[in-house]
Structures are given as structure tokens and as C-alpha cells.
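This report concerns only the one structure given below.
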Amino acid sequence: MGIKGLNAIISEHVPSAIRKSDIKSFFGRKVAIDASMSLYQFLIAVRQQDGGQLTNEAGETTSHLMGMFYRTLRMIDNGIKPCYVFDGKPPDLKSHELTKRSSRRVETEKKLAEATTELEKMKQERRLVKVSKEHNEEAQKLLGLMGIPYIIAPTEAEAQCAELAKKGKVYAAASEDMDTLCYRTPFLLRHLTFSEAKKEPIHEIDTELVLRGLDLTIEQFVDLCIMLGCDYCESIRGVGPVTALKLIKTHGSIEKIVEFIESGESNNTKWKIPEDWPYKQARMLFLDPEVIDGNEINLKWSPPKEKELIEYLCDDKKFSEERVKSGISRLKKGLKSGIQGRLDGFFQVVPKTKEQLAAAAKRAQENKKLNKNKNKVTKGRR
């Protein structure tokens with residue numbers, strides 16, 4: 001699910017922390033990718049012309065394999081070395097969220113049964129998409145044959161991706177879930193595995209710039225995210241994103257906010273603190289997640305196992321042999337050529353000061369107003 005409203009807060013208060021770039025900008029980078037999130041995207045987006053999932057002659061779903069194979073090739077073509085991280089066992093605190101998701105599935109199944117148009121059926125079918133154990137195992141087999149490293153995290157994939165980035169094994173964590181920032185990955189890449197046809201730029205979010213720009217410690221930032229709404233527990237009812245940020249900046253922690261509300265000083269009867277609220281446990285899952293120490297992980301990209309890959313994709317899954325062989329050639333070329341060094345690897349990056357961040361944010365707001373005024377003038381001339 002991620003963190004509700006976090007992207008909007010960062011976009012408004014620290015726009016300079018989000019850099020929008022073409023995939024070519026990440027040439028020479030190693031990236032840890034949230035595999036479970038990617039597989040979900042592929043199952044949703046990689047479809048036949050009639051809107052149904054891709055299947056082979058035996059009726060087995062192949063959308064996830066098609067997406068994994070070709071999106072990985074696209075990264076390799078652009079000089080990126082991807083590694084994938086799969087979810088392990090979900091934390092116990094996530095059981096409430098998983099129960100809610102199961103309830104929503106039951107409701108969606110009812111709506112699907114009642115749907116009268118093909119468009120409505122397709123809409124409900126996509127809401128029922130779920131990454132299964134079999135999908136994960138098939139994707140892991142594919143990656144192994146491609147020579148692309150993957151890791152099965154003890155619990156949350158995003159936490160393990162962040163750990164790899166923090167220990168310098170990769171440049172960034174890639175996921176659509178904004179909660180990846182709570183694990184303090186140096187950089188979060190969003191939209192990396194999107195289809196090229198979408199023409200959506202990759203959003204690179206700098207965690208340190210976010211913290212500096214919001215003037216929050218990582219502990220306060222995590223508390224803000226819990227207040228906004230995360231997968232681990234409920235948030236205070238009646239408190240929206242704007243108020244949540246204001247409360248954290250004023251009081252500094254959830255403990256102080258709870259005291260403020262319970263004392264009656266807030267004069268707001270609409271704010272309701274959840275009963276037995278496990279925010280402290282949620283906080284620790286973000287600040288001290290269960291991960292494999294990044295220093296103990298050795299990521300290795302190997303030549304693809306050409307014969308086995310053709311057997312798996314073409315013989316078993318009925319992919320086009322011509323296209324698969326072409327893909328293997330691209331893969332061999334990309335992995336063999338290695339990764340050239342980047343110029344910025346020779347220089348120390350100096351963090352921006354609060355004054356520089358404020359100036360950048362001011363410039364961004366001024367440019368926004370200027371563009372609005374230009375649009376008004378253009379419309380007036382018409």
C-alpha cells in the first residue's frame with residue numbers, strides 16, 4: 001500500500017528532492033528492485049489485446065515472465081545492473097492489513113459476478129490480481145537462467161533493498177512503495193519497471209534531501225509516515241496529511257501528539273486515537289527491520305544459460321524462439337560489456353544545506369507560477 005499522501009507532501013514542500021530523469025541517466029548504476037511489486041505491475045499491465053492476461057497453450061499465466069524478461073532486458077540495454085529482492089514472511093503486525101485486503105477481495109469478487117459490461121469485468125479482474133508463490137518461484141527460476149542475482153528477504157523486500165543501498169552494494173532501491181524511504185535508502189527510484197510506452201520519467205527521490213527539506217529526523221519522518229497511514233497499523237482518525245505534518249513538526253513525536261490530544265489541549269473532538277495502537281512496534285519495523293546484513297551479500301551477474309533459458313521460455317512457456325534468442329543476445333552483450341565508470345564516482349557529493357534547499361524550493365515555486373502565467377497569456381491571445 002505504501003504511505004498515503006507522502007508523495008504529495010514531498011512534492012509540495014521539498015520539490016528539489018525529486019529528480020525526474022530518463023532511464024539513460026542511470027547508466028552504470030546497480031539497483032535493487034522490489035520484485036513482488038514489479039511482478040504485480042507485470043500481471044496488471046502485460047496483457048493481450050482483449051485485456052486478458054498472457055497465457056500459454058496450457059492456460060498458464062505468463063504475463064509476469066514476459067514483463068520480467070523484457071523489462072530486465074531494457075535495463076541491461078541502458079547500462080543498469082538490476083538485482084531483484086523478493087518478499088519473505090510478512091511481519092506479524094501486517095496481519096491486520098492482509099485481513100483487510102482479503103475482505104476487499106471478497107467484495108471485488110461479488111462486484112465481478114454482478115458486472116454486466118466487459119469494461120467493468122476487466123476493471124474488477126485487475127483488482128483481483130495477486131502475486132502467488134508460483135509466480136515468485138517462476139520469476140526466480142527465470143532470473144537464475146538469465147544470470148541476474150536475486151535475494152529472498154527475511155520479511156519486507158523494500159527493507160532489504162534499502163539495506164543493500166545503505167551498504168553501498170547498489171546505488172538505489174527501486175519500488176513504487178513510498179515506505180521504502182522509511183528504511184532510509186539513500187535514493188528511491190519509482191517507475192523504473194514501467195512500460196516504455198507509458199513515457200513516464202523515472203522519479204529519483206533523495207531521502208536525505210527529504211529529511212533536510214522537511215526539517216525532520218529519520219525518527220520523526222517515520223512517525224509522520226505512521227500518522228499518514230502505513231501497512232502496519234491504523235492512523236489517528238480525522239488527521240489528514242497537512243495536519244499530520246504540522247503536528248509532527250510542532251510536537252516532535254507520536255507520544256507527544258497522543259499526550260496533546262488526550263489532555264484536551266487540541267480542542268478537537270474529531271481526532272480519535274486507535275485503541276491499543278501499536279505505533280511503537282510499527283516504528284521499530286521501519287527503524288530496525290529484519291534484513292540480511294548488506295555486507296554479507298555478494299551480488300554477482302553471470303552469463304545467461306542460453307540452452308536452459310530457451311527450453312524454459314520457448315519449450316515450456318511457448319514464447320517466440322526468435323524473440324527469446326534476440327533477447328539473449330542483448331543480455332549477453334549487456335552483461336559482457338560490463339559497467340563503465342561514472343564521472344560522479346570520482347567526486348565526493350556534498351549534501352545541500354537548508355538554505356540551498358529553501359532556495360531551490362523557492363525557485364521551483366516561482367517557475368510554477370511563471371508557467372501558469374505564461375499559459376494564461378497564451379490562452380488570452382487565442
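Here the Cβ of each residue, glycine as well, is placed from N, Cα and C on the backbone.
Although substitutions are noted, the structure shown does not include any of them.
Every protein chain considered, the tally of other Cβ atoms within 10 Å of the Cβ of GLU158 (Mg(2+) 1 binding site) stands at 31. The Mg(2+) 1 binding site feature in Swiss-Prot is assigned to ASP34, ASP87, GLU156, GLU158.
Taken from Swiss-Prot, the feature DNA binding site applies to ARG47, ARG71, GLU156, GLY229, ASP231. The secondary structure of ARG71 (DNA binding site), as reduced to three states from DSSP, is helical.
Among the mutagenesis entries in Swiss-Prot is GLU176 to Ala, noted as: Deficient in exonuclease and gap endonuclease activities, but retains almost all of its flap endonuclease activity. Spatially close to GLU176 (mutagenesis position) yet at least six residues away along the chain are GLY2, ASP34, MET37, GLN41, ARG190, HIS191, judged by Cβ distances under 8 angstroms.
What Swiss-Prot records for ASP177, ASP179, ASP231 is Mg(2+) 2 binding site, and it gives sequence analysis as the kind of evidence. In this structure, ASP179 (Mg(2+) 2 binding site) is part of a helix by DSSP.
Proximity note: of the listed binding-site residues (ASP87, GLU156, GLU158, ASP179), ASP179 have a CA within 10 Å of the CA of ASP231 (DNA binding site), given in sequence order. In the three-state DSSP scheme, GLY229 (DNA binding site) falls into the coil class. Near ASP87 (Mg(2+) 1 binding site), with the C-alpha within 10 Å of its C-alpha, lie none of the binding-site residues ARG71, ASP177, ASP179, GLY229.
GLY229 (DNA binding site) sits 10 Å from ASP179 (Mg(2+) 2 binding site), counting Cα to Cα. In the three-state DSSP scheme, GLU156 (Mg(2+) 1 binding site) is classed as coil. Cβ-based neighbour count (10 Å, all protein chains) for ASP87 (Mg(2+) 1 binding site) stands at 21.
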